[in-house]
Amino acid sequence: MNRQVIEFSKYNPSGNMTILVHSKHDASEYASIANQLMAATHVCCEQVGFIESTQNDDGNDFHLVMSGNEFCGNATMSYIHHLQESHLLKDQQFKVKVSGCSDLVQCAIHDCQYYEVQMPQAHRVVPTTINMGNHSWKALEIIYETYVHYVIPVKQVTTEIQHLVEAFVREQQWSHKYKTVGMMLFDEQRQFLQPLIYIPEIQSLIWENSCGSGTASIGVFNNYQRNDACKDFTVHQPGGSILVTSKRCHQLGYQTSIKGQVTTVATGKAYIE
């Protein structure tokens, strides 16, 4: 039996365990490789990204591709951490290319090893109602270039609500333009977010320990609710906290960035069938 060798590192950005693959593979294999690596019986993580380039020619060639071609804020922070650990960065501010985002992503390294990522811009923000089970829930629908989020205010995150959300996500026929669908259960009083991310391409549905893009959506939610900017607003999540800075400009729309810390927990080789 031939087994394929995968060179990887595993990172911890606020509990959202992330694997970045260093070895080169055909893009058609990304989903299959990721599904095996993510399994609880394997290396185990919440998402997998593939490093396509660590070269920096004019700041445009750092390139990260996620297994479902989605954008991921925590994986981008993990990629920044990798670039810094490998001494590949010349400046504290730079840009990287990430799947699911047509523009280059502005990044920065701050004191105390905080990494900041400029997040994709919301294209449309509208209040809506979601019918789940026998209940109707008020939500804020936030549509991005390649994904959609629903921020649902809750007083408490319960198992019952989580099951309703899971069923809702699976039952919908999502547009092919959405690489990911996020259901963000948000307790405003505690500033606590419980994020669910669904990736249609690989049929991955995970209650994440933390979510960078979801944190950005909480920033947009705050802007919309309070009609005011927020800076380094702490969003607590099951695996840790992420900071969000967000403001709404009349001409530019919502401008949002997230900031967090990352640690390396493992590096080595994995074997897949």
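In case you wondered, yes, glycine gets a Cβ from its N, Cα and C as well.
In the three-state DSSP scheme, C72 (mutagenesis position) is classed as coil. The local packing around C72 (mutagenesis position), expressed as other Cβ atoms within 10 Å of its Cβ over all shown chains, amounts to 33. For C72, the entry in Swiss-Prot reads active site, proton acceptor.
In sequence order, N16, G73, N74, G182, M184, L193, P195, I197, Q237 constitute the residues six or more apart from C211 (active site, proton donor) in its chain with CB-CB distances below 8 Å. Taken from Swiss-Prot, the feature active site, proton donor applies to C211, supported by a curator's inference.
Under its mutagenesis entries, Swiss-Prot includes N16 to A with the note: Significantly reduces histidine binding; when associated with S-72. Counting every protein chain shown, the Cβ of N16 (mutagenesis position) has 32 other Cβ atoms within 10 Å.
Quoted from Swiss-Prot for the published mutagenesis E46 to A: Significantly reduces histidine binding; when associated with S-72. Of all the Cβ atoms in the protein chains shown, 23 others lie within 10 Å of the Cβ of E46 (mutagenesis position).
A mutagenesis experiment is reported in Swiss-Prot for this position, Q47 to A, and the note states: Significantly reduces histidine binding; when associated with S-72. Under a cutoff of 8 A between CB atoms, and with a sequence separation of 6+ in the same chain, the neighbours of Q47 (mutagenesis position) are N16, T18, I19, A34, M38, M66, S67, C72, N74, A75, I206. DSSP classifies Q47 (mutagenesis position) as strand under the three-state reduction.
For the published mutagenesis C72 to S, Swiss-Prot gives the following note: Loss of activity.
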